[in-house]
Amino acid sequence: MTPRSLVRIVGVVVATTLALVSAPAGGRAAHADPCSDIAVVFARGTHQASGLGDVGEAFVDSLTSQVGGRSIGVYAVNYPASDDYRASASNGSDDASAHIQRTVASCPNTRIVLGGYSQGATVIDLSTSAMPPAVADHVAAVALFGEPSSGFSSMLWGGGSLPTIGPLYSSKTINLCAPDDPICTGGGNIMAHVSYVQSGMTSQAATFAANRLDHAG
């Protein structure tokens, strides 16, 4: 078996585990309401059903409970989330970037929160690096879960350096990686990659974002 074949097989195992363990999103609107106080843009993980995915749903639910009576619009990034990692993430970046910039243009007083899980974290990384610098002033917080950053993830990417969060966003980002998660560490526990809701990390990230919304300029 060649190394490329091995990477492909293990990648399918990871994606299948995500699809089986992660609950599909339900009932969440795909597009943010015009000029809500807060706009959340979230990208789901590989092979999760269209919508926010379970991590995104839990993050938004927790954030909603922490921001008082402020209105929250939610946008689920529209992209394949397929195992054609590089092309799929690039497609997601295009969709996320376009939506974020439309929000900034139409609703300049809306505070934006970005989030992504697994491949979705790469989508947000690519988006923040591609958008005009002025957009960063409208983004209050970024929450990343299981961001692909391991050697294994690099192989799935096709080699070379993996995307990282844009420099203008790094100080407003919480980047959470479960212990032994093979996607964001050198670990070997695939189940760790689907533990972000149960571990309480989505609530941790929501608290970070809520504090940023309350205190950041």
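Just so you know, glycine gets a Cβ as well, placed from its N, Cα and C.
Sequence unchanged from the original; the noted substitutions are absent.
Here the residue is the original one, but Swiss-Prot notes a mutagenesis experiment at this spot, Ser118 to Ala: Loss of activity.
For Ser118, the entry in Swiss-Prot reads active site, nucleophile, with the evidence type a curator's inference. Taken residue by residue with DSSP, Ser118 (mutagenesis position) is part of neither helix nor strand, so it is coil. Within 10 Å of the C-beta atom of Ser118 (mutagenesis position) sit 32 other C-beta atoms, taking all shown protein chains into account.
What Swiss-Prot notes for the published mutagenesis of Asp180 to Ala is this: 30% decrease in activity with pNP-octanoate and vinyl-caprylate as substrates. Neighbour list (Asp180 (mutagenesis position), Cβ cut-off 8 Å, at least 6 residues apart, same chain): Gly187, Gly188, Asn189, Ala192. Look at Asp180 (mutagenesis position): DSSP puts it in coil.
The annotation that Swiss-Prot gives for the mutagenesis experiment Asp181 to Ala reads: Loss of activity. Asp181 (mutagenesis position) is surrounded by 26 other CB atoms, counting those within 10 A of its CB over all protein chains shown.
The active site annotation in Swiss-Prot covers Asp181.
DSSP assigns His193 (mutagenesis position) to a helix. For the mutagenesis of His193 to Ala, Swiss-Prot gives this note: Loss of activity. The structure shown keeps the original residue.
Annotation comment: Swiss-Prot describes His193 as active site, proton donor/acceptor.
Taking the Cα atom of each, Asp181 (mutagenesis position) and Ser118 (mutagenesis position) are about 11 angstrom apart. Note: the CA-CA distance between Ser118 (mutagenesis position) and His193 (mutagenesis position) rounds to 8 Å.
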